Amino acid sequence: MNKILLQCDNLCKRYQEGSVQTDVLHNVSFSVGEGEMMAIVGSSGSGKSTLLHLLGGLDTPTSGDVIFNGQPMSKLSSAAKAELRNQKLGFIYQFHHLLPDFTALENVAMPLLIGKKKPAEINSRALEMLKAVGLDHRANHRPSELSGGERQRVAIARALVNNPRLVLADEPTGNLDARNADSIFQLLGELNRLQGTAFLVVTHDLQLAKRMSRQLEMRDGRLTAELSLMGAE
């Protein structure tokens, strides 16, 4: 079994507005191993996106903890969490969130700039990642000049440019047609094999989830089962 990279211990999340309490996550516990490809499957409103926000240190659980590489996130300062997100975690969303006035190369380079890497390293690494996703020939094109599938590939290159140990992906193919969605998941698998990056993908699509090595089901804020989707039609 691979070394545990990320572990959730009894995560709960409650929102309160006035006297109204809404429990979104209930005692969620699971782990992700080094280099693992894992999916969490659930319908809209099941708590998947809230869970990813907690895993990435973008929000704080009401109770429970997230442990990344043996270090509890509850003990990290805001600055330390930001550094963790920049250096060790990658994020992919349903919408690409590319900066419209920047080229593909400049968008991919942004995490390196934030991480204060050397200028020569920034350009070469960003171009290397664009080549890895098959878009080095589109390096100087802005998002408006790219197709939907190309924009999502640029977003994936940006997520991986700092060579993170884990990528958190929230419905990464939700805005794509079937052909482009298939292409994106093939790309994630290839990057996993080449770089050893672990991926945790949340999705409602069983056909896409079955591409991952392990699948968990989430309903109403609870992990209810480990699924067996290999060969599912």
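Note: Cβ is positioned from N, Cα and C throughout, glycine not excepted.
What Swiss-Prot says about this one:
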type    : residues                               : note
BINDING : G42, S43, S44, G45, S46, G47, K48, S49 : ATP binding site
DOMAIN  : 6-233                                  : domain 'ABC transporter'
MUTAGEN : G42 to D                               : Loss of lipoprotein release when overexpressed
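Mapped onto three states, the DSSP output places K48 (ATP binding site) in helix. Separating the Cα atoms of G42 (mutagenesis position) and K48 (ATP binding site) is a whole-number distance of 7 Å.
Other residues of the chain with a Cβ within 8 Å of the Cβ centroid of G42, S43, S44, G45, S46, G47, K48, S49, the ATP site, are V202, H204, M218. When other Cβ atoms within 10 Å of the Cβ of S43 (ATP binding site) are tallied across all protein chains shown, the result is 10. Sequence-distant neighbours of S44 (ATP binding site) (same chain, six or more apart, CB under 8 Å from its CB) are H204, listed in sequence order.
Under a cutoff of 8 A between CB atoms, and with a sequence separation of 6+ in the same chain, the neighbours of S46 (ATP binding site) are M218, R219, D220, G221. Look at the recorded positions G42, G45, G47 and count other Cβ atoms within 10 Å of each Cβ; G45 has the fewest.
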